[in-house]
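What follows is a single structure, written as structure tokens, with notes after it.
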Amino acid sequence: MRILVLGIDGHLGWPLALRLAKRGHEVIGIDNLSTRRFSEEVGSDSAFPLPQPQERVSEAKKHLGVDITFYVGDITNYGFFKDIVQRYKPDAIVHFAEQRSAPYSMIDMDHAVYTVINNEVSTLRVIQAVLEVDPTIHILKMGTMGEYGTPAFDIPESIYVEAIVNGKKDKIIVPRKAGSVYHWTKVHDTDFLLHFQELYGLTVTDIMQGPVYGTRTEEIVEETLRTRFDFDEVWGTVVNRYCVEAILGLPLTVYGKGGQTRGFISLEDSIQALTLLLENPPKQGEYRVANQFAEIYSVKKIAEFVKKAGEELGLNVEIGSYENPRVEAEEHYYNPERKVLPSLGFYPKKRLPEDVKIMIKDLLPYKTRLERFKHVILPKTKWRKPQYVKRVR
């Protein structure tokens, strides 16, 4: 297949490109390199130094024998984007080209506005290009389990669900309750894709993925092939953050009660799942939802795994308790359905309790580099801004 990967420079985009190219697919990628800039904006960087785009392509050719085409540009620039879609006429478009950090979207109103404009315009441009070039192109969009929030019902793996409202039964979109501006943009992505899919019969896979952890995939065989690894309070996911904190001797930053529970998936298993979804597309005109996770844990339980792994490697690891900067349930029910990926042959290769030890081992050689960013790990970005809170007497 010919596959266009939007956001190829990112944590998932790069290893997915390597996997697809290694499997014989023609891979074209686009990235505006915004995550590199935004990470620097908050005083951070990737734990692993990242080569420049053309060097990444050269290293992939050198070590894996694959050819990847990498364009630096912004897909919200529609003339630029449509030209590439028209030139290559891909079988599938992987849409990772969005601002992906919940805390970044909550820094202030300007960051919220940027996140909404960038994420929604990019999705609408993908839809427009597919409609104008070839409506049969499979759109694979990265969503998030965070679209649903933490409902008291089992989260279905479908776009619609039957419900009774005021005594009347009807089919409704599965209820969403996002917890940040970023997560709301993912909800609106779903709304836009569903709207145009129902108008024009587009073929869509909407992936509801949980937090990703890990440093390795089968194709990351050299340091120069590594994908970016974020660990700060704005860009780093919880497992990544804990592993770096363990190395730097910082108490693990458990927010609030620590009962926040999510579905997690390793980097290797995420790439495996994405590849399966691309190589086994839905029927033409179908809107397919895939809940993409492998294990369900609370953030406090993950801290215990990291503490154990760190101590086995000779580190002194303490679990801290921090005021939660977010507005979220800290103890809740959580039970999402997962049938689509197993039906395609997905079987997780990694388990979080064991993989965190590998992560720490991979990060230890970069301890001196990580020390430079020690000041950006503790939580500072608060969801509720004091200047906007009205005092109720």
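In case you wondered, yes, glycine gets a Cβ from its N, Cα and C as well.
Source: prediction; values computed, not measured.
What Swiss-Prot records for this protein:
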type	residues	note
MUTAGEN	His95 to Ala	Loss of activity
MUTAGEN	Arg100 to Ala	Loss of activity
BINDING	Arg100, Thr144, Tyr182, Gln209, Val238, Val239, Asn240, Arg241, Thr253, Val254, Tyr255, Arg326, Val327, Glu328	substrate binding site
MUTAGEN	Thr144 to Ala	No change in activity
ACT_SITE	Thr144	active site
MUTAGEN	Met145 to Ala	Loss of activity
MUTAGEN	Glu147 to Ala	Strong decrease in activity
MUTAGEN	Tyr148 to Ala	Strong decrease in activity
MUTAGEN	Ser180 to Ala	Decrease in activity
ACT_SITE	Tyr182	active site, proton acceptor
MUTAGEN	Thr185 to Ala	Decrease in activity
ACT_SITE	Lys186	active site
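The separation of Ser180 (mutagenesis position) from Met145 (mutagenesis position), Cα to Cα, is 13 Å. According to DSSP, Tyr148 (mutagenesis position) is assigned to coil rather than to any helix or strand. Cβ neighbour count for Asn240 (substrate binding site): 24 (other Cβ atoms within 10 Å of its Cβ, all protein chains included).
Of all the recorded positions in the record (Tyr182, Lys186, Thr253, Tyr255, Val327), the one with the smallest CA separation from Tyr148 (mutagenesis position) is Lys186. A gap of 26 Å separates the Cα atoms of Lys186 (active site) and Thr253 (substrate binding site). Under 8 Å, Cβ to Cβ, and six or more positions away along its own chain, Glu147 (mutagenesis position) finds Arg176, Ala178, His183, Lys186, Val187, Thr190, Met208.
All protein chains shown were included, and the count of other CB atoms within 10 Å of the CB of His95 (mutagenesis position) stands at 26. Long-range neighbours of Tyr255 (substrate binding site) (same chain, six or more residues apart, CB within less than 8 Å of its CB): Val299, Tyr322, Glu323, Asn324, Pro325, Arg326, Glu330, Pro379. Taking a C-beta cut-off of under 8 angstroms and a sequence separation of 6 or more, Arg100 (mutagenesis position) has the following same-chain neighbours: Gly10, Thr35, Tyr182. Listed mutagenesis positions near Val327 (substrate binding site): Ser180 (candidates His95, Thr144, Ser180, Thr185; Cα-Cα distance within 10 Å). Rounded to the nearest whole angstrom, the C-alpha distance between Thr144 (mutagenesis position) and Thr253 (substrate binding site) is 23.
Taking the recorded positions Met145, Val327 in turn, the residue surrounded by the fewest other Cβ atoms inside 10 Å of its Cβ turns out to be Val327.
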